[in-house]
Amino acid sequence: MKITGISGSPRKGQNCEKIIGAALEVAKERGFETDTVFISNEEVAPCKACGACRDQDFCVIDDDMDEIYEKMRAADGIIVAAPVYMGNYPAQLKALFDRSVLLRRKNFALKNKVGAALSVGGSRNGGQEKTIQSIHDWMHIHGMIVVGDNSHFGGITWNPAEEDTVGMQTVSETAKKLCDVLELIQKNRDK
C-alpha cells in the first residue's frame, strides 16, 4: 500500500518537510511504500474556475498539477503537513486543494482514501488546530476517510518542530493511526 505525503509549505527544508518526513518514516517502518509532494518544489497556479475539467480528464493550466494528480490517485493514504499562515494553511497549498476539484469531478478519485493532517505554528497555540480542521474539510469534500492522532485532530507541532518532543509524538501517532486504518481496510479486502 502507498502513502503520499504533501508538504504544504512554500519554504524548502523547513518544519513541514521535517514533519512529513518523520510521518513517512513511520509508514516505511511499517512496510508502506511512500511518495512525496513538496509544494516548495512545484509550480501550481491558482484555479481559474473555467470549468474545463467538467468535460475532460485534465486541467487546461500547464503546470506541475498533472504529476500531483497522479501521485494522489496512486495513493491509498494521503498525509498533508501545513504551516500556519495568518490562521490557516498558505496560499500555495490552497491552490493545490482548489485544483484538486478535477479529481472530485472524475468519480471522486480520492473517495475512501485515508487522510491525515499535520501542522506547525510559531507557538503551541498558533492556529494549528484550525489549519488541521481546514485540511480535514478538504479531505471530507473528496469523500476521504479522515483520521487523527488518537487524542484530538492530528499532528501538532510548533517551531522548531524537531525540538518539540510532544508535538513530534503527535506526528508519529497520527502516522501510526493512518497506517492502522489502511491495514484494517486491506485485511477486510483480503477476506
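Each Cβ is built from the backbone N, Cα and C atoms, and glycine gets one as well.
Cβ neighbours within 10 Å of C16 (mutagenesis position), excluding its own Cβ and spanning all shown chains: 31. Mutagenesis annotation in Swiss-Prot: C16 to S, described as Unmodified 4Fe-4S-cluster properties in electron paramagnetic resonance; the structure shown retains the original residue.
C47 (mutagenesis position) counts 19 other C-beta atoms within 10 Å of its own C-beta, drawing on all protein chains shown. Annotation of the mutagenesis experiment C47 to S in Swiss-Prot: Modified 4Fe-4S-cluster properties in electron paramagnetic resonance.
Here C50 (mutagenesis position) comes close to V60: these same-chain residues lie at least six apart in sequence, with C-beta atoms under 8 angstroms from its C-beta. Taken from Swiss-Prot, the feature [4Fe-4S] cluster binding site applies to C47, C50, C53, C59.
Among the mutagenesis experiments that Swiss-Prot reports, C50 to A is described with the note: Formation of a 3Fe-4S cluster in place of the 4Fe-4S cluster.
According to DSSP, C53 (mutagenesis position) is assigned to a helical segment. Other Cβ atoms within 10 Å of the Cβ of C53 (mutagenesis position), summed over all protein chains shown, number 19. A mutagenesis experiment is reported in Swiss-Prot for this position, C53 to S, and the note states: Modified 4Fe-4S-cluster properties in electron paramagnetic resonance.
For C59 to A, Swiss-Prot lists a mutagenesis experiment annotated as follows: Formation of a 3Fe-4S cluster in place of the 4Fe-4S cluster. A sphere of 10 angstroms centred on the C-beta of C59 (mutagenesis position) encloses 20 other C-beta atoms.
Swiss-Prot documents C179 to S as a published mutagenesis change and attaches the note Unmodified 4Fe-4S-cluster properties in electron paramagnetic resonance. Note on C179 (mutagenesis position): other Cβ atoms within 10 Å of its Cβ, all shown chains, come to 23.
When the mutagenesis positions C16, C47, C53, C179 are screened for a C-alpha within 10 angstroms of the C-alpha of C59 (mutagenesis position), the residues that qualify, in sequence order, are C47, C53. Cα to Cα, C16 (mutagenesis position) and C179 (mutagenesis position) are separated by 20 Å.
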